[in-house]
Amino acid sequence: MELASARLLRGQIPWRGLLLTASLLTYWSPLTTAQVTVDAVPPNVVEEKSVLLLAHNLPQEFQVFYWYKGTTLNPDSEIARYIRSDNMSKTGPAYSGRETIYSNGSLFFQNVNKTDERAYTLSVFDQQFNPIQTSVQFRVYPALQKPNVTGNNSNPMEGEPFVSLMCEPYTNNTSYLWSRNGESLSEGDRVTFSEGNRTLTLLNVRRTDKGYYECEARNPATFNRSDPFNLDVIYGPDAPVISPPDIYLHQGSNLNLSCHADSNPPAQYFWLINEKLQTSSQELFISNITTNNSGTYACFVNNTVTGLSRTTVKNITVFEPVTQPSIQITNTTVKELGSVTLTCFSKDTGVSVRWLFNSQSLQLTDRMTLSQDNSTLRIDPIKREDAGDYQCEISNPVSFRISHPIKLDVIPDPTQGNSGLSEGAIAGIVIGSVAGVALIAALAYFLYSRKTGGGSDHRDLTEHKPSTSSHNLGPSDDSPNKVDDVSYSVLNFNAQQSKRPTSASSSPTETVYSVVKKK
């Protein structure tokens with residue numbers, strides 16, 4: 001038996017990676033006294049493949065080492081030995097011609113089979129011929145055939161109770177994994193596995209179960225994957241959807257409708273206008289439409305496999321553009337508290353009416369009433385704030401027009417006063433009222449003081465002519481009859497107040513009389 005290092009130079013070893021590892025270790029003997037161990041690389045081997053029993057930590061100065069089948073060291077179980085002093089190897093009775101021994105203590109197996117699955121023992125004698133033994137074992141697994149997926153129904157219909165897929169062939173000591181569209185499947189509410197995961201069952205079939213299913217067979221040494229299995233779930237059609245959603249169109253525009261319904265296989269499409277078949281396509285196009293094209297448009301879809309059909313109906317109305325309306329008014333100049341009626345006239349039918357005041361949408365008050373169709377506006381009673389420009393707007397779903405403005409003038413009623421006072425006017429009224437009250441109080445105090453202080457004050461009071469008028473009742477002090485005089489003063493106050501509705505008898509002037517008696 002030749003050394004593996006010599007055979008490697010002639011390129012006769014097929015498993016290049018393992019041989020390179022063993023060869024490198026031949027020239028790299030660790031300077032250590034660690035325990036001798038052996039690893040199987042790989043520990044799980046596919047039949048007819050190779051395995052390397054890789055030795056570690058051989059003594060630097062060993063004499064000889066042996067490889068045996070099993071754990072008993074009898075001569076019949078010897079595979080090979082290596083004698084360091086002679087730098088040569090020698091085969092034993094258990095040698096099969098598939099083994100290669102290396103000077104670093106490793107053993108290489110080619111074309112392993114299930115019978116090779118056992119323990120192997122390395123026995124090393126150090127420089128003093130002390131024996132050192134260690135064992136290793138590897139497992140051999142069959143090569144896996146490419147699996148194949150079969151199903152009880154490759155075209156199930158949505159809603160069917162179940163569909164089953166099977167991964168074949170069956171192999172001992174093999175696990176099976178499933179995926180759909182490249183994503184792993186796990187057991188759930190509608191997904192069950194049986195027969196060691198070889199059978200996949202989908203319950204209550206749904207359209208989402210549609211896709212490509214793969215089965216993977218795997219053992220500790222290798223794996224293999226099936227070709228995709230196409231599960232094509234039949235369903236539909238769903239209720240068709242017509243787009244765009246518009247149902248009102250302008251006369252002269254183009255009508256372009258499309259219909260879509262989710263269905264497998266794809267549904268057949270038919271268009272009906274006012275229940276008459278028009279075309280058997282997914283789209284409907286009519287150019288330069290008129291009001292005669294108004295009506296019901298139906299999309300009918302049919303699935304020839306499921307035998308199901310669905311219909312969606314759309315009512316479409318074609319409108320002409322509206323013309324400009326006009327306003328008729330009973331009177332453009334109205335007295336306050338009177339009434340006025342405005343009427344919006346249009347040649348168009350089926351239109352909506354909206355009123356504008358000073359170019360803004362009219363805010364209705366409790367004095368305003370509209371007719372049922374909004375075409376007539378009545379204001380009663382009218383007030384000065386109702387004066388302004390009035391317009392009416394008519395519209396249909398595709399157009400609108402606004403009338404020319406009508407100006408309404410309101411003649412104020414003088415009895416109604418000025419309904420709107422500025423802040424300055426209000427402040428003036430308040431100040432005037434307060435000043436009047438203060439003046440009255442001062443005068444009353446003055447007269448009271450004069451009365452309690454003596455008659456000499458009478459002359460002083462009557463001397464203030466700009467603000468009072470003085471009158472003397474009875475004879476003067478020079479009169480022989482000596483009749484007591486009665487003096488009185490008249491104060492007139494006239495305060496400006498806001499113009500508010502008052503009765504005709506009300507007077508803006510108030511007179512205050514003060515009487516002073518002389519004792």
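Quick reminder: no glycine exception, Cβ is built from N, Cα and C everywhere.
Heads up, this one's the original sequence, none of the swaps are in it.
Taken from Swiss-Prot, the feature domain 'Ig-like V-type' applies to 42-140. DSSP states for the domain 'Ig-like V-type' (42-140), grouped as helix (H, G, I), strand (E, B) and coil, give 6 helix, 47 strand, 46 coil.
The domain 'Ig-like C2-type 1' annotation in Swiss-Prot covers 147-232 and rests on sequence analysis.
Shown for the domain 'Ig-like C2-type 2' (237-317): DSSP residue counts in helix, strand and coil, namely 3 helix, 44 strand, 34 coil. The annotation domain 'Ig-like C2-type 2' is assigned in Swiss-Prot to 237-317 on the grounds of sequence analysis.
The domain 'Ig-like C2-type 3' annotation in Swiss-Prot covers 325-403.
Quoting Swiss-Prot on the mutagenesis of Ser503 to Asp: Preserves the ability of INSR to induce CEACAM1 phosphorylation.
One entry in Swiss-Prot concerns the mutagenesis experiment Tyr513 to Phe. Its note says: Increases INSR internalization and INS degradation. Phosphorylated by INSR. Prevents the increase in CEACAM1 binding to FASN by INSR. Decreases cell-surface expression in response to INS. Doesn't affect phosphorylation by INSR.
Quoted from Swiss-Prot, the note on natural variant Lys49 to Ser is: In allele b.
One natural variant named in Swiss-Prot is Ala55 to Thr, and its note says In allele b. The local packing around Ala55 (variant position), expressed as other Cβ atoms within 10 Å of its Cβ over all shown chains, amounts to 23.
In Swiss-Prot, a published natural variant is listed as Gly70 to Val, annotated In allele b.
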Worksheet entry | Nonlocal neighbours by CB distance (under 8 Å) for Lys49 (variant position), same chain, sequence gap 6 or more | Asn111, Val112
Worksheet item: On the 0 to 100 scale, where does the mean pLDDT of the domain 'Ig-like V-type' (42-140) fall?
Response: 95
Response to the item:
Rounding to whole Å, the Cα atoms of Gly70 (variant position) and Ala55 (variant position) are apart by 16
